[in-house]
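K.L.:
According to Swiss-Prot, the protein carries these features:
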ACT_SITE  C157  active site, nucleophile and monoketide coumarate intermediate
MUTAGEN   C190 to G or T  Normal benzalacetone synthase activity
MUTAGEN   G249 to L  Reduced benzalacetone synthase activity
MUTAGEN   S331 to V  Enhanced benzalacetone synthase activity
Amino acid sequence: MATEEMKKLATVMAIGTANPPNCYYQADFPDFYFRVTNSDHLINLKQKFKRLCENSRIEKRYLHVTEEILKENPNIAAYEATSLNVRHKMQVKGVAELGKEAALKAIKEWGQPKSKITHLIVCCLAGVDMPGADYQLTKLLDLDPSVKRFMFYHLGCYAGGTVLRLAKDIAENNKGARVLIVCSEMTTTCFRGPSETHLDSMIGQAILGDGAAAVIVGADPDLTVERPIFELVSTAQTIVPESHGAIEGHLLESGLSFHLYKTVPTLISNNIKTCLSDAFTPLNISDWNSLFWIAHPGGPAILDQVTAKVGLEKEKLKVTRQVLKDYGNMSSATVFFIMDEMRKKSLENGQATTGEGLEWGVLFGFGPGITVETVVLRSVPVIS
């Protein structure tokens with residue numbers, strides 16, 4: 001794999017992840033959620049929420065929000081109370097701090113001086129501020145003040161693919177570039193009490209978690225000091241036909257409000273083969289079970305329908321499902337948790353490559369639009 005052509009490709013060189021300290025077990029969450037939102041009187045709604053949690057295939061999640069925070073700021077726990085100011089303040093501070101924790105882990109694994117980081121890409125769902133989280137992280141990490149910064153807000157669950165697409169373009173077109181990506185996601189802006197008229201809001205309360213991931217991307221790695229993990233071969237973005245309005249988020253005085261169509265899993269799964277064919281036809285690959293898979297776990301129904309539509313073997317989304325089980329849906333950061341888990345499991349299991357022993361793989365991001373990001377990956381030999 002270490003040909004001159006491959007050396008020119010952008011590669012992921014390090015991965016770091018972080019979560020808030022507060023761990024919530026899914027089996028206990030309905031009781032916690034309805035208690036802290038003063039909603040225990042909504043007995044039928046609580047039963048619906050319990051079923052959502054039971055069917056989520058999530059075991060635990062990490063959240064910044066605590067009972068103490070909700071007691072001090074009761075409007076956050078209400079369904080549509082004015083609360084944006086306090087949410088925003090927590091989000092701005094928390095996103096930067098959690099992102100810093102993940103970034104320091106990635107930089108430590110990379111093992112090179114921070115002065116070699118030439119570009120910074122930061123992505124988070126909310127917390128729009130000036131200067132933004134990119135500026136805050138530059139300061140918190142003590143990066144060179146001339147680092148070239150990019151800031152993405154309000155992209156959502158597909159954005160892990162977006163930032164890789166941008167990092168690939170930067171790394172391959174700027175000699176010596178080393179790009180630090182930080183995706184830091186918190187649900188502080190969208191936590192709210194239940195509503196009998198807005199049931200899709202409860203889906204988010206049942207599956208979303210907080211987490212940050214950081215990766216370092218560069219082309220032409222110095223193999224004496226840098227260790228590639230995955231090569232970024234190609235990238236693509238598309239809007240799913242007839243999907244307008246299927247996934248939306250609106251920032252209101254009461255925080256970020258999500259709206260989802262029940263048809264989201266069908267819309268995504270019906271179009272996944274087209275995305276695969278467009279990405280892999282140039283490589284003469286049409287056996288989707290010959291790939292390793294890193295798919296954003298928007299929820300179990302999406303994973304189930306994609307598996308069925310593509311004819312995937314059960315084990316293909318094993319790592320994706322494990323991350324969903326252990327962390328929930330952490331928006332843009334989730335695919336990097338999956339990528340990190342996959343390379344670790346490949347080493348633990350004695351497999352030949354970072355991609356479960358396979359050479360070629362695909363990373364998918366699904367989110368508002370419906371937008372689909374597709375990244376073709378190539379694994380590298382495992383070095384124990």
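The backbone N, Cα and C atoms fix where each Cβ goes, and this holds for glycine too.
What you see is the original sequence, not a version with the noted changes.
Please go over these features one by one and say how buried each is and what sits next to it.
P.N.:
Here the Cβ of C157 (active site, nucleophile and monoketide coumarate intermediate) has 28 other Cβ atoms within 10 Å, regardless of which shown protein chain they belong to. In this structure, C157 (active site, nucleophile and monoketide coumarate intermediate) belongs to neither helix nor strand by DSSP; it is coil.
All protein chains shown were included, and the count of other CB atoms within 10 Å of the CB of C190 (mutagenesis position) stands at 21. In the three-state DSSP assignment, the secondary structure recorded for C190 (mutagenesis position) is coil.
Here G249 (mutagenesis position) comes close to L125, H154, G156, C190, L256, S257, F258, H259, P368: these same-chain residues lie at least six apart in sequence, with C-beta atoms under 8 angstroms from its C-beta. Secondary structure from DSSP puts G249 (mutagenesis position) in a beta strand.
Close to S331 (mutagenesis position) in the fold, though at least 6 residues off in sequence, lie L125, G156, C157, A159, C183, E185, L208, G367, each with a CB less than 8 Å from its CB. In the three-state DSSP assignment, the secondary structure recorded for S331 (mutagenesis position) is helix.
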